[in-house]
Amino acid sequence: MESSKKMDAAGTLQPNPPLKLQPDRGAGSVLVPEQGGYKEKFVKTVEDKYKCEKCRLVLCNPKQTECGHRFCESCMAALLSSSSPKCTACQESIIKDKVFKDNCCKREILALQVYCRNEGRGCAEQLTLGHLLVHLKNECQFEELPCLRADCKEKVLRKDLRDHVEKACKYREATCSHCKSQVPMIKLQKHEDTDCPCVVVSCPHKCSVQTLLRSELSAHLSECVNAPSTCSFKRYGCVFQGTNQQIKAHEASSAVQHVNLLKEWSNSLEKKVSLLQNESVEKNKSIQSLHNQICSFEIEIERQKEMLRNNESKILHLQRVIDSQAEKLKELDKEIRPFRQNWEEADSMKSSVESLQNRVTELESVDKSAGQAARNTGLLESQLSRHDQMLSVHDIRLADMDLRFQVLETASYNGVLIWKIRDYKRRKQEAVMGKTLSLYSQPFYTGYFGYKMCARVYLNGDGMGKGTHLSLFFVIMRGEYDALLPWPFKQKVTLMLMDQGSSRRHLGDAFKPDPNSSSFKKPTGEMNIASGCPVFVAQTVLENGTYIKDDTIFIKVIVDTSDLPDP
């Protein structure tokens, strides 16, 4: 069987190297359709066990499910891409990890006999499916192949390729009858008409020389007596053309005309010089304007540098403030340590009290008429009373220090509050029962010397939202540096309920303070009247979404500090 050929540099046909195949990740090199099963024409009717349960074509790279049904690899990938894949044959759920390659079935399918794809062009071959690609790539004489010449775009059957390349291809090499050079057949006529140096041509100026080679034409034109020429005063406006003899006669007889042309050209040149001078003046003005702009830019740059230096000094000041706060935290930690020790002592005292109470109980069971027992009981009761008083004092001091430490630990100084509310169900039930209608957050600040604020929430709603919504409010508190801040409060406020799910669909509302509202005046008490949203979010939305996790919700308050001046 004749293989395909290719041309070498001299135009001779050479054996064509074997074409590279696309290996399938299995046995051999086979045709793999992009989607679904094989569409080949099989010699015998294919059994149903070799057909895909989805596309009903012959299986390509068969995969078998746990339920025993087979699918093409691409069809299985399409099924597994759905959220709940099911077998199209029995509707059983498909588990990806339990789908496996059916290599036995694959080998049986590749051994099935098929007709060549070029049967319609005359190929009568019957071969196994696994050998079809090799047959089409290297053997089939009825496979269409591109011409071996790079410029030719025609496709011919493999059996006709040699004749096409040698006899019919428009880009085959042909020999010029004049210069004997090799030229593609499609370009031969153009070569002879315009390019061949050995073709005989005549002078285009119809001089006495009638025949000469195209290669000699250029040299002849430079010497031809009939070659047209122009007057040497052409650049000044003279349009006369003629032979060399006519040009000499013209220049001798037209001296006055040429002088006039020179005068006109000189006048035109003077006008151009004047225009250039005017343009030069305008350019100088533009240069001066640019110089002034550069000076103003330099002044602005110096001003920006000064602002930068001021900002650096502010940053240093803030760093010192931060260091000071860190020192205060360390001091607070030192102050808390004794209270921790007191707490441990209190625990010890509690055990002592319990022991004393046990002793009192024992003594009370003894004969109450015994005088000594009565005195001992009175002494023990007085000791017990003193211990209870000391424990109460310790409890109060520890609670106060714990509260102060929590406030300092959770305070934010950038205008952003993230408030974590635990035990949502219990706290909401207390609100429903009227025990604790609202909760206040820890304070937060717009800066170390800025506004002091907090949030207030009604878990069972307030006003219009009572019993149906969560109500959320913003509160201005009296701060240490209120005297240095601008009033009324004007910063934009954003209230937000945070979504704890992966979609992060937070619920939020924003408002600009009303300068006439008493809620945003300078506080005269501990805090102003709260302002916000009585119907911030419906309780059904809150409790049925992903806003509650581990019986906890998160509320976020953002105060815009971008235009806030330093105190």
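Here the Cβ of each residue, glycine as well, is placed from N, Cα and C on the backbone.
So, quick note: what you're seeing has the original residues, none of the substitutions.
Per Swiss-Prot, the features are as follows:
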DOMAIN    414-559  domain 'MATH'
MUTAGEN   Lys106 to Arg  Reduces 'Lys-48'-linked polyubiquitination; when associated with R-155
MUTAGEN   Lys155 to Arg  Reduces 'Lys-48'-linked polyubiquitination; when associated with R-106
MUTAGEN   Lys328 to Arg  Abolished ubiquitination by the SCF(FBXL2) complex
MUTAGEN   Trp419 to Ala  Decreased interaction with FBXL2
MUTAGEN   Tyr440 to Phe  Loss of interaction with MAVS
MUTAGEN   Phe473 to Tyr  Loss of interaction with MAVS
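Each of the mutagenesis positions Lys106, Lys155, Lys328 was assessed for Cβ neighbours inside 10 Å, and the highest tally belongs to Lys106. Each residue contributes its Cα atom, and for Lys328 (mutagenesis position) and Trp419 (mutagenesis position) these two points are 24 Å apart.
Between the alpha carbons (Cα) of Trp419 (mutagenesis position) and Lys106 (mutagenesis position) lies a span of roughly 62 Å.
Counting other Cβ atoms within 10 Å of each Cβ, the mutagenesis positions Trp419, Tyr440, Phe473 show the lowest value at Tyr440. When pLDDT is averaged over the domain 'MATH' (414-559), the result is 94.
Here the candidates are the mutagenesis positions Lys155, Tyr440, Phe473, and by Cα distance the one nearest Lys106 (mutagenesis position) turns out to be Lys155.
Tyr440 (mutagenesis position) and Phe473 (mutagenesis position) are 10 Å apart (CA-CA, integer value). Classification of Lys328 (mutagenesis position) by DSSP places it within a helix.
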